[in-house]
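Asker: I'd like to ask you about the structure that follows.
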Amino acid sequence: MEEKRRRARVQGAWAAPVKSQAIAQPATTAKSHLHQKPGQTWKNKEHHLSDREFVFKEPQQVVRRAPEPRVIDREGVYEISLSPTGVSRVCLYPGFVDVKEADWILEQLCQDVPWKQRTGIREDITYQQPRLTAWYGELPYTYSRITMEPNPHWHPVLRTLKNRIEENTGHTFNSLLCNLYRNEKDSVDWHSDDEPSLGRCPIIASLSFGATRTFEMRKKPPPEENGDYTYVERVKIPLDHGTLLIMEGATQADWQHRVPKEYHSREPRVNLTFRTVYPDPRGAPW
């Protein structure tokens, strides 16, 4: 009997100890919101928020926006910019030629002017100008590496229009570049009428007949922009049938202009640009 008890004690020594049942301990938690007074919860949150420090950070990059184009569509004299070069000014005279007479002039010019499509050169690449042109004047005229030969045989209608513009504006002109935009696909790209033969601050008188086209202008960027026109000032001028536009002052030095293609169908448009050409650029007023 004693031997059995001894063996039982030895076997029990090798047995794994009995795990005691874990007694769940209550977790330490904040008091239930149900036991808090109204508003106490928000005060606690407010206390935590007030402990946070607000740090203002300067924006890393300044956002630049291109200015909205200025639209000029009423009669008047407009100073569009002032720079060390001088004042850039445009004068708009809608209805300079009444509609009935303008209709007759458009028909005469489309039929009688010796229109020709010329080949231009830009960046050593030749291209067909997307419009027809003609030149009148005692002297040749060169632009975009195109030379217009002298043509002293003014059409009577053109001479009459030149005289009328001179009488009404006080300016005088000796030459005329004519442009025929046959449809919405014809255009003229960005440029300035700043050839040396025109002298300093040339005055350009532009008279339009036919379909209304938008005359766009953009200011030349300052040197620090490295030729980027993204943020420059812009002007849009709708040129209607019989409208006269005068560009004077520093407009050609400080601005570029163009007549862009249109998305919608357009009837023909004739544009007459009167100017003064000097025989020797060295003798031109600079």
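Glycine is treated like the rest: Cβ placed from N, Cα and C.
At each noted position, the model has the original residue.
In case it's useful when we look at the structure, here is the feature table from Swiss-Prot:
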| type | residues | note |
| --- | --- | --- |
| BINDING | TRP115, TYR141, THR142, TYR143, ASP194 | substrate binding site |
| MUTAGEN | ARG122 to Ala | Decreases activity towards ssDNA by 25%. Loss of activity towards dsDNA |
| MUTAGEN | GLU123 to Ala | Strongly increases activity towards dsDNA, possibly by facilitating access to the active site |
| MUTAGEN | ARG131 to Ala | Loss of activity |
| DOMAIN | 172-278 | domain 'Fe2OG dioxygenase' |
| MUTAGEN | LEU177 to Ala or Asn | Loss of activity against N1-methyladenine |
| BINDING | ASN179, LEU180, TYR181, ARG269, VAL270, ASN271, LEU272, THR273, PHE274, ARG275 | 2-oxoglutarate binding site |
| BINDING | HIS191, ASP193, HIS257 | Fe cation binding site |
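I would like each feature placed in context: is it buried or exposed, what are its neighbours, and how far apart are things?
Answerer: Reduced to three states, the DSSP call for TYR143 (substrate binding site) is strand.
The number of other CB atoms found within 10 A of the CB of ARG122 (mutagenesis position), across every protein chain shown, is 10.
For GLU123 (mutagenesis position), other Cβ atoms within 10 Å of its Cβ number 4.
According to DSSP, ARG131 (mutagenesis position) sits in a coil region rather than a helix or strand.
Confidence for the domain 'Fe2OG dioxygenase' (172-278), expressed as mean pLDDT, is 97.
Following the DSSP three-state reduction, the secondary structure of LEU177 (mutagenesis position) is strand. Of all Cβ atoms in the shown protein chains, 21 besides its own fall within 10 Å of the Cβ of LEU177 (mutagenesis position).
Note on LEU272 (2-oxoglutarate binding site): other Cβ atoms within 10 Å of its Cβ, all shown chains, come to 24. DSSP assigns LEU272 (2-oxoglutarate binding site) to a strand segment in the three-state reduction.
The secondary structure of HIS191 (Fe cation binding site), as reduced to three states from DSSP, is extended strand.
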Asker: On a C-alpha basis, identify the one among GLU123, ARG131, LEU177, HIS257, VAL270 that is nearest to THR142 (substrate binding site); the candidates are the recorded positions.
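Answerer: Looking at Cα distances from THR142 (substrate binding site), the smallest one goes to LEU177.
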Asker: Using all protein chains shown, find which of the binding-site residues TRP115, PHE274 scores highest when you count other CB atoms within 10 A of its CB.
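Answerer: The residue with the densest Cβ neighbourhood is PHE274.
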Asker: Relative to the Cα of TYR181 (2-oxoglutarate binding site), which of the recorded positions TRP115, ARG122, ARG131, HIS191 have a Cα no more than 10 Å away?
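Answerer: So the list is ARG131.
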